[in-house]
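According to Swiss-Prot:
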- Asp194 to Asn: In strain: Bangladesh-1975 (VARIANT)
- Glu229, Arg236, Glu283, Lys382, Lys397: ATP binding site (BINDING)
- Lys231: active site, N6-AMP-lysine intermediate (ACT_SITE)
- Glu283: Mg(2+) 1 binding site (BINDING)
- Glu377: Mg(2+) 2 binding site (BINDING)
Amino acid sequence: MTSLREFRKLCCAIYHASGYKEKSKLIRDFITDRDDKYLIIKLLLPGLDDRIYNMNDKQIIKIYSIIFKQSQKDMLQDLGYGYIGDTISTFFKENTEIRPRNKSILTLEDVDSFLTTLSSITKESHQIKLLTDIASVCTCNDLKCVVMLIDKDLKIKAGPRYVLNAISPHAYDVFRKSNNLKEIIENESKQNLDSISVSVMTPINPMLAESCDSVNKAFKKFPSGMFAEVKYDGERVQVHKNNNEFAFFSRNMKPVLSYKVDYLKEYIPKAFKKATSIVLDSEIVLVDEHNVQLPFGSLGIHKKKEYKNSNMCLFVFDCLYFDGFDMTDIPLYKRRSFLKDVMVEIPNRIVFSELTNISNESQLTDVLDDALTRKLEGLVLKDINGVYEPGKRRWLKIKRDYLNEGSMADSADLVVLGAYYGKGAKGGIMAVFLMGCYDDESGKWKTVTKCSGHDDNTLRVLQDQLTMVKINKDPKKIPEWLVVNKIYIPDFVVEDPKQSQIWEISGAEFTSSKSHTANGISIRFPRFTRIREDKTWKESTHLNDLVNLTKS
């Protein structure tokens with residue numbers, strides 16, 4: 001059984017390793033011949049763990065300030081300079097209530113059992129007792145690691161591809177499809193991995209689209225022809241049905257709020273009368289009585305009440321699994337034909353996505369013009385012979401900004417990193433916001449642009465919604481996670497960028513700026529489009545995504 005100390009040493013070695021091959025080799029060498037291989041891999045990838053601990057950084061600080069009898073204010077201030085694990089370790093070392101162990105005694109099994117128990121409790125008094133118990137058997141470094149596991153970020157600069165391909169060169173691609181870590185560990189040989197497929201009731205990493213700024217580029221990507229599908233302004237939903245059991249997953253593979261999808265349990269059996277088990281890729285949109293789409297955000301429970309004659313409607317665009325058969329390796333035109341055979345539309349409830357078979361540039365231009373005239377979001381272009389590749393950006397998207405001369409072909413989903421005081425009538429409140437993106441390579445957040453222009457009501461709401469730490473443009477108070485040049489040091493920084501809001505930002509064009517730290521990429525005339533409540537920081541535009549957007 002692997003000890004926590006061994007696991008910590010592995011994490012440290014991975015962090016300091018220089019590249020993908022070296023990191024994967026370290027993991028491969030470590031797990032070879034170990035009986036708890038699955039547990040090691042699972043804990044190396046805490047972000048994939050579906051256990052929910054009901055605790056953010058601020059709550060962890062609050063609880064450990066009580067346990068250690070330390071100043072919560074001092075602990076929060078320390079957190080502003082680094083990471084939660086470092087803060088807890090520092091104050092654990094200084095506290096006089098619980099003496100840290102001199103020698104590590106915990107196994108990974110002990111830690112995993114603790115995390116399972118933590119995920120089952122929600123009362124603060126119970127959390128205090130459990131976190132006290134674990135601290136009493138930890139060294140300072142042990143507790144730091146445990147807290148980082150609770151925070152679901154080990155800071156080892158190694159994501160799923162690095163870790164899973166240590167098992168087998170094909171493991172990461174198989175995981176994208178099956179999303180079943182345990183099955184991959186148990187079938188690690190290539191022959192066995194090839195037998196793993198989509199399974200009903202387990203979410204599949206959704207296939208994605210990259211931006212495209214010209215019709216000509218689309219035909220270079222799909223020379224044999226393409227489908228042009230309406231880009232729906234709703235929420236991506238993956239539907240799973242197994243007999244009378246249903247599951248609905250969002251684009252980040254989390255359960256969808258029940259009020260948005262409960263009605264589907266009545267209509268899916270009617271639309272798919274022959275299906276015992278099925279997995280669908282689709283978009284849920286609020287439509288009026290004429291089946292006209294209502295704006296993004298109208299799916300919210302309060303917003304929906306504003307549209308009295310509206311319905312939730314599922315626009316189905318793909319079938320990934322049907323009665324025991326994995327459909328993902330079948331060409332799209334065959335999947336679509338099969339879908340037409342097995343699905344019966346229910347008006348305003350379950351309908352086919354709007355799809356056009358495109359054979360020339362003139363036809364694509366006409367379809368795009370029509371979509372934009374109807375004030376639709378744009379088009380998604382798909383290879384007619386394409387297989388479904390989970391997690392891969394093999395499709396193309398052309399959004400409404402494409403036709404505006406000199407404008408960005410696509411927006412960027414950036415994270416609010418900080419804020420500045422406004423001027424004049426907006427003096428004394430946060431009115432200008434620092435937007436940025438995550439750099440997977442460095443593990444830091446980089447700045448892209450400043451954004452303003454919100455109306456008074458929106459600004460009033462944002463003062464309460466955004467959790468900020470006031471630093472008064474002091475360079476010494478810039479948190480370790482933020483890379484910002486002196487000219488853009490804000491009055492406030494967010495307490496935790498991973499809990500911050502994600503805003504869709506569009507503008508005239510991507511531009512270069514020596515003052516911004518995201519590889520010098522910025523946005524000319526940035527404008528706020530909407531809050532992306534359907535995304536977490538993981539689905540926001542990362543630095544490598546931003547680089548690709550500027551290239552396209």
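Every residue, even glycine, has its Cβ placed from backbone N, Cα and C.
Residues Glu229, Arg236, Glu283, Lys382, Lys397 are listed as the ATP binders, and the farthest two of them sit 17 Å apart at their Cα atoms. Neighbouring residues of the recorded ATP site, listed in sequence order and excluding Glu229, Arg236, Glu283, Lys382, Lys397, comprise Ala209, Val230, Lys231, Tyr232, Phe317, Ser353, Val380, Trp395 (Cβ within 8 Å of the Cβ centroid). Ranking the recorded positions Lys231, Arg236, Lys382, Lys397 by the number of CB atoms within 10 A of their own CB puts Lys382 at the top. Listed in sequence order, Tyr232, Gly234, Glu235, Arg236, Val237, Leu314, Phe315, Phe317, Ser353 are the same-chain residues six or more apart from Glu283 (ATP binding site) with CB atoms under 8 A from its CB. Each residue contributes its Cα atom, and for the residue listed as 'Mg(2+) 2 binding site' and Lys397 (ATP binding site) those atoms are 10 Å apart. Geometry remark: Lys231 (active site, N6-AMP-lysine intermediate) versus Lys397 (ATP binding site), CA distance 8 Å.
Of the binding-site residues Glu229, Glu377, Glu229 has the largest number of other Cβ atoms within 10 Å of its own Cβ.
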